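Worksheet for the structure shown next.
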Amino acid sequence: METKRVEIPGSVLDDLCSRFILHIPSEERDNAIRVCFQIELAHWFYLDFYMQNTPGLPQCGIRDFAKAVFSHCPFLLPQGEDVEKVLDEWKEYKMGVPTYGAIILDETLENVLLVQGYLAKSGWGFPKGKVNKEEAPHDCAAREVFEETGFDIKDYICKDDYIELRINDQLARLYIIPGIPKDTKFNPKTRREIRNIEWFSIEKLPCHRNDMTPKSKLGLAPNKFFMAIPFIRPLRDWLSRRFGDSSDSDNGFSSTGSTPAKPTVEKLSRTKFRHSQQLFPDGSPGDQWVKHRQPLQQKPYNNHSEMSDLLKGKNQSMRGNGRKQYQDSPNQKKRTNGLQPAKQQNSLMKCEKKLHPRKLQDNFETDAVYDLPSSSEDQLLEHAEGQPVACNGHCKFPFSSRAFLSFKFDHNAIMKILDL
């Protein structure tokens, strides 16, 4: 037995049509597409007010509601157009209407504000909406953000800072609003449109639909962020370009705006410059090593034996790798008077390494930062950003090799070993 479908009372339709449709200009009322936009406004009003205040009214989607309105006011379709065809054309037209909104970042630049639609299956996305006729893009963004969050971005918006994408032939532009405190109170101005408003860590949001980062860190499937996914990677790139270099400012913003070699969102939020944790901000690791190496080259080796040790160690490693083997001539052995103990010590060290093989974990724990003992006098090391850093006792170099840092060039020692 089929249950009879409850219809919207005629009195309710009369009120809604008088509020949203009958008062519009005649040239717009003759356009079925424009009428559909007004019907959409009436549908929202019906869900927000009538259904809450009048128990027993049927809950219906936009298509069923539009059919009821066109049936109640047949003069809205004077040519007798098919309602389904009109609704399909309206839906296609809506997909071509640009949408504008905002990406709101907190003061650390680590978190972003997302909104969730009212329906149970709605995902998380940025506050945005369709532009009205003859409305400026930044005005539309401010209006939509205020309607969905209750926060006015007019005083924060910059017309040149935005991410613009074309998704399914629909233009979407989101203005970037950094530096909003996390304790800001958000309160949607529209009813039954926004269910939740929350801050999310940018690092925990997915970059593509198969990115399982939110599943492991937030307990949410990546499809819950399908509306935000297209903007996450461009947002990270924008942050890296704009705030890539750390600064001493308290707000975490950079004054230089240069791009680091390997920027991370976590790095952008640091409020103070930490020299021991900087990851090559001005170029490649090779460039960083050259800058640290230059002041160390000024002091030569104390004797020739140290340089000979280094070269012999290199020859031994080349023999182990199967490369060209070099034989020590008798003359060379005679010149290396004090090298036998050092050679034996190297052999003992190699045996110890074989007995205690190096673990991969040790590479990360011990090679990340090496302590290089210096003389009693303070050495000034050239930092990556050109600022001298006083070094007394021990200095820490990020991701540098001990062999590189301890290398000292002695021309005379090399010439004697090569017998030139």
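Glycine is treated like the rest: Cβ placed from N, Cα and C.
With helix defined as DSSP H, G or I and strand as E or B, the domain 'Nudix hydrolase' (95-226) counts 27 helix, 41 strand, 64 coil. The annotation domain 'Nudix hydrolase' is assigned in Swiss-Prot to 95-226 on the grounds of sequence analysis.
Counting only same-chain residues at least 6 apart in sequence, those with a Cβ under 8 Å from the Cβ of GLU144 (Mn(2+) binding site) are THR99, TYR100, GLY101, PRO127, LYS128, GLY129. Here Swiss-Prot flags GLU144, GLU148 as Mn(2+) binding site, drawing on similarity to another entry.
GLU147 (mutagenesis position) has a Cβ environment of 15 other Cβ atoms inside 10 Å. Annotation of the mutagenesis experiment GLU147 to Gln in Swiss-Prot: Loss of decapping activity; when associated with Q-148.
For the mutagenesis of GLU148 to Gln, Swiss-Prot gives this note: Strongly reduced decapping activity. The structure shown keeps the original residue. Less than 8 angstroms from the CB of GLU148 (mutagenesis position) sit VAL115, PRO127, GLY129, PRO188, LYS189, THR190, GLU193, ILE194, ILE197, each of them six or more residues away in the same chain.
Here the residue is the original one, but Swiss-Prot notes a mutagenesis experiment at this spot, SER249 to Ala: Leads to the accumulation of autophagosomes under normal growth conditions.
For the mutagenesis result SER249 to Asp, the note given in Swiss-Prot is Leads to reduced autophagosome formation under autophagy-inducing conditions.
The predicted model assigns the domain 'Nudix hydrolase' (95-226) a mean pLDDT of 91.
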